[in-house]
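Pulled from Swiss-Prot, these are the features on record:
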DOMAIN    30-185  domain 'F5/8 type C'
MUTAGEN   Y471 to F  Reduces tyrosine phosphorylation by 90%; when associated with E-608
DOMAIN    563-848  domain 'Protein kinase'
BINDING   L569, G570, E571, G572, Q573, F574, G575, E576, V577, K608  ATP binding site
MUTAGEN   K608 to E  Abolishes kinase activity. Reduces tyrosine phosphorylation by 90%; when associated with F-471
ACT_SITE  D709  active site, proton acceptor
Amino acid sequence: MIPIPRMPLVLLLLLLILGSAKAQVNPAICRYPLGMSGGHIPDEDITASSQWSESTAAKYGRLDSEEGDGAWCPEIPVQPDDLKEFLQIDLRTLHFITLVGTQGRHAGGHGIEFAPMYKINYSRDGSRWISWRNRHGKQVLDGNSNPYDVFLKDLEPPIVARFVRLIPVTDHSMNVCMRVELYGCVWLDGLVSYNAPAGQQFVLPGGSIIYLNDSVYDGAVGYSMTEGLGQLTDGVSGLDDFTQTHEYHVWPGYDYVGWRNESATNGFIEIMFEFDRIRNFTTMKVHCNNMFAKGVKIFKEVQCYFRSEASEWEPTAVYFPLVLDDVNPSARFVTVPLHHRMASAIKCQYHFADTWMMFSEITFQSDAAMYNNSGALPTSPMAPTTYDPMLKVDDSNTRILIGCLVAIIFILLAIIVIILWRQFWQKMLEKASRRMLDDEMTVSLSLPSESSMFNNNRSSSPSEQESNSTYDRIFPLRPDYQEPSRLIRKLPEFAPGEEESGCSGVVKPAQPNGPEGVPHYAEADIVNLQGVTGGNTYCVPAVTMDLLSGKDVAVEEFPRKLLAFKEKLGEGQFGEVHLCEVEGMEKFKDKDFALDVSANQPVLVAVKMLRADANKNARNDFLKEIKIMSRLKDPNIIRLLAVCITEDPLCMITEYMENGDLNQFLSRHEPLSSCSSDATVSYANLKFMATQIASGMKYLSSLNFVHRDLATRNCLVGKNYTIKIADFGMSRNLYSGDYYRIQGRAVLPIRWMSWESILLGKFTTASDVWAFGVTLWETFTFCQEQPYSQLSDEQVIENTGEFFRDQGRQIYLPQPALCPDSVYKLMLSCWRRETKHRPSFQEIHLLLLQQGAE
């Protein structure tokens, strides 16, 4: 039972993101450094209102750079009532900016200047400047409290801009210096503004008001909105229920802009979109609400007109009717084909299908046109094709895309080479270390040490500081969020004992990338928890395996003909798990072990069977699993009873309990206080079963074994509520919905996993403690629902990121109705962020024993 080779966890999160992405820009992953710290923004594109000296010029205002005198410093002290000093960055093209990082002037310990606050002004064309405001109208952002730390601030809402000015703010006269970085990505939509009627208010039957205005629109707002961008381009799609929102601390209806039918005299809402250049449009995607029970539906048809530069609107429109949906109230993206029409402006008329129409996002799929075409359809005689030799369309976006594609190809080739090289050496090592079994099925194991490393060394060689990529990728921690590498490098801290006993995906030391010499955070790997027969595998550290390898294990051979197969419990890639009845098992079991069955009665057993066509690696893994299972001797752990290995298929025979697994057992029962005549379970019985689970896990942790899939589905129930921990719940189709599958290979029980297991691939006894807390929660809810049943798999991973950041936004499982405060307090202690602050299984077991005696 050892870990199977892993894939980078980043691929999981990227797959989740790519699989669910609907918008052109996803703010959760659009968090790349744009080139201040890496040097990709040239000095001439960094300007300032003034400078103290040549050594504190604007070009020295780069995050993590110590060049010059260590930062940009304005000529005079900043006054609270005279905010005229600024640092300006020209990004050359429009960018979607989601995050700002700032530092003061450290200068090797000689600098003390920093900006405690700042404002942001931005422009898309260099002439009209806009003051950034958050969702509540506040303009001032928190800055630094010392000259050396990097302070990262999310822009909520994000901005679309080419020019950005950072304006230092103080509450008293003081000298300030700044080093900055902007984070985001290229704005591929090319949209520079949209004009639309102002959103309206929806009054619920109870009198509550839902504000459906575009609250972050950065243009002029009156009865209509002109020359700006806002919520329709912020990359955030609204929920099915428009009264709910993704965002924190905002009002109901924030995600949507909505209009009432009676406000439109012609039965439609007209929105005009202006773009940065003439573009070739493929599709338009509109995210609409369809909560028809409240009179909200998607539009029934749309007509779009096109215009190139300053010409008139073309008479030929794109018309697209829709089939209305009165069955599914889910919000959805509506894709409108635009038939490769060319234009720099589009005017669309969205026709009402009901009382209300609500949009949360509008995106366009397009490419920059390589020549000026009127955009009319070829068959239209009313709009002849023209060509203006004086017009040159800037194709910088195209060059950037080509460069990115070439870079991606080289990266993929490098990854393939690394994977092949790793597999080659893995096979060589396996051949060198694998031993053959003797006639008594003796297995000797010596596994390489598995540990996690976090490179906090900031020094780097000159060769390591060279970077040719335009952007250094900040890998996502969840589908909707990622932290820049400069920040998260400091965060994970684990006690030495946990690192020694942990079983994790091997985390490679981070390699510095970029002139700043700051190492990227070490990438975690996906750990495949499945064994060859489909069940989860225990994680056994190298120290423990070295102790086991010195002992010969003789396992009794069981006559295969005595196995009476009843049903298949589950299956894996190379084997199956069957429920069988056997007679005469007493002759083959250990003398110190008593079967939980009456004399001369058939015994229920679980038989793990390896298929005859399994490869050599699978056979060795199966035999290693027998080696480990044979050492587990505890009243609350499933025992290995016998094996069948004289011929194929190889089998191992383990205990099974007459009441099946705890999940099914509890779901068939009700609390004792219930008035129902159905089977009941008392609170004392629940506590008794939980205590046994803790006892079994205490035994495993004493051996430094990590279960990695502790849940009620992996706890078997015998007579008198006895519990034994098993390991084949993962193989059962019945519980396939409890696991998230990645690329058809690894399956992860993410709803039971700790944040460090999901994000760092790290499995320790502390991560088993987390899973025990979830198992305890299942027990006291009588397994009536899945943990976090209200969240999708992507949202569960998103919540994991909240545990990582620890900003008070994480969602905990609620206290079950039958659960006393003392037990729920125990659950919460199992879900503490820091692994060293979680209780041990010895402490948990003792606490449950004490509570049971009260």
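Quick reminder: no glycine exception, Cβ is built from N, Cα and C everywhere.
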Using all protein chains shown, find which of the recorded positions E571, D709 scores highest when you count other CB atoms within 10 A of its CB. D709
Average pLDDT across the domain 'F5/8 type C' (30-185), rounded to a whole number: 93
Around the C-beta of G575 (ATP binding site), how many further C-beta atoms are within 10 angstroms, looking at every protein chain? 25
Rank the recorded positions Q573, V577, K608 by how many other Cβ atoms lie within 10 Å of each Cβ and give me the one with the fewest. Q573
Quick check: in three-state DSSP terms, what is the residue listed as 'active site, proton acceptor'? coil
Students should find that the Cα atoms of G575 (ATP binding site) and K608 (mutagenesis position) sit apart, in Å rounded to an integer, by 7
Here's one to test understanding: among the recorded positions E571, Q573, D709, whose C-alpha is closest in space to the C-alpha of K608 (mutagenesis position)? E571
Integer Å distance between the CA atoms belonging to D709 (active site, proton acceptor) and Q573 (ATP binding site): 18
Would you measure the largest Cα separation among L569, G570, E571, G572, Q573, F574, G575, E576, V577, K608 for the ATP site and round it to whole Å? 15
Integer Cα-Cα distance in angstrom, E571 (ATP binding site) to the residue listed as 'active site, proton acceptor': 16
